[in-house]
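Features of the protein shown, as given by Swiss-Prot:
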| type | residues | note |
| --- | --- | --- |
| ACT_SITE | His235 | active site |
| ACT_SITE | His350 | active site |
| MUTAGEN | His235 to Ala | Inositol auxotrophy. Impaired ER morphology with the apparition of clumps of ER membrane |
| MUTAGEN | His350 to Ala | Inositol auxotrophy. Impaired ER morphology with the apparition of clumps of ER membrane |
| MUTAGEN | Glu354 to Gln or Asp | No defect in inositol biosynthesis. Aberrant lipid droplet (LD) budding |
| MUTAGEN | Glu354 to Ala | Temperature sensitive. Inositol auxotroph at 37 degrees Celsius, but partially supports growth on inositol at 25 degrees Celsius. Impaired ER morphology and aberrant lipid droplet (LD) budding |
| MUTAGEN | Glu354 to Lys or Val | Inositol auxotrophy. Impaired ER morphology and aberrant lipid droplet (LD) budding |
Amino acid sequence: MSSKWFNAIHLLVCPLTVLVGYLMNAYGYGAALQATLNKDGLVNAMLVKKGWFWTSLVGWWCIIRYRAVPGATGRDRRHIVQSFKRYAILTVWWYVFTQGIWFGVGPIMDLVFVYTGGHCHYDVFDDAGHVNEDFQGSVTRTNRALALIHNVLTLHGHHQEHRQQQLWDRSIGSIQGALQATQPKTPKNVTASAAAAINTFIHDQMHRWQGPLTTSAQCRRFGGHWAGGHDPSGHVFLATLMCMFLLGELRVFGRRALAHLYAQKWQLVRLVTRLFDTGPLWTWRRCGGGSMTCGARLWRAIVEPPVTCAAALLRLTRCIACDHPVIILLTLLVTWLWQLLLTAVASRFHTVREHMSGLLAAYIVTGLVYARDAAALRPV
């Protein structure tokens, strides 16, 4: 692939992915994808939220595998040093934008949110006296938040003044009713007239006993809902940053990695096809001849296939991980692009402006880093 085409892909793949998500929503194709989204799912918890770790692990293993090999030249070593500098800059930017600028100082995305009027809400009940559907966005998170709020209010209940005792009783009773109800979104003991007062009381008590909740992490930890200001999309930022890093470093070693993969393509084909040669029916058919007993046939058809399949899978995994980790890198890259598409489709979590601010925040640094090192990124 020519340098110009790779530059175009590197520059446009993330914005085009977001645009495709918007078009899917506009033409009604995004509803099915939105129904499958789960912010508390295993994929989101173990893969997406730890995305920079997985990206760092795979990216650096590829850099080491294809550059720090026996017989590496001085140019290879310079490429590794340059990759480390780029990675360090992107890691610092990821941390200060999403985790925190300094001890006790929130990340940039939270500072933007607070500066634009956002804060940690506790609008637990809506005007109809029901648990607010927009409070946490899912039943699981809502129940977890209600349990946290209930624990804090119960712990500090003896500190209430006499005139607040009635509100405390109402709040505790309403939350208990929501947690214990079969339909937690419609507790019977919350009235419309009391909902606003209860929300205000919960908000004041949580901020009083838990301190100023000025970061999204603190707000989530104590059962609040981050709302009211401009909240740059952390998912868009992270997915874009990871894609830009993987594509940028792939340009350095991609030609060597793909050439190595092409040279050993038939070995990979044999390892893959070996996985399909271990089924019971196939094994039974290979047990032809009259000299084999029925017990031996059953042993070979039932016991041997899973053992043989596991051994073949282990050999394939070892071959990919040790000899061709670029396959893992490309798989991870597709995964992050898919997550970016899902984030663009999930318009209920962020506005278009918030998506764009997350996208631009990632491009500010990655664009400068890879534009500055454009000469050093010539594929080798």
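The first residue you see is number 1, and the count goes up from there.
Cβ atoms here come from the backbone N, Cα and C positions, even for glycine.
At each noted position, the model has the original residue.
Features recorded in Swiss-Prot, as mapped to the structure shown.
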residue: His235; record: mutagenesis position; Cβ within 10 Å: 22
residue: His350; record: mutagenesis position; Cβ within 10 Å: 21
residue: Glu354; record: mutagenesis position; Cβ within 10 Å: 20
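Calculated from their C-alpha atoms, the gap between His350 (mutagenesis position) and His235 (mutagenesis position) amounts to 10 Å. Taking the C-alpha positions, the distance from His235 (mutagenesis position) to Glu354 (mutagenesis position) comes to 10 Å.
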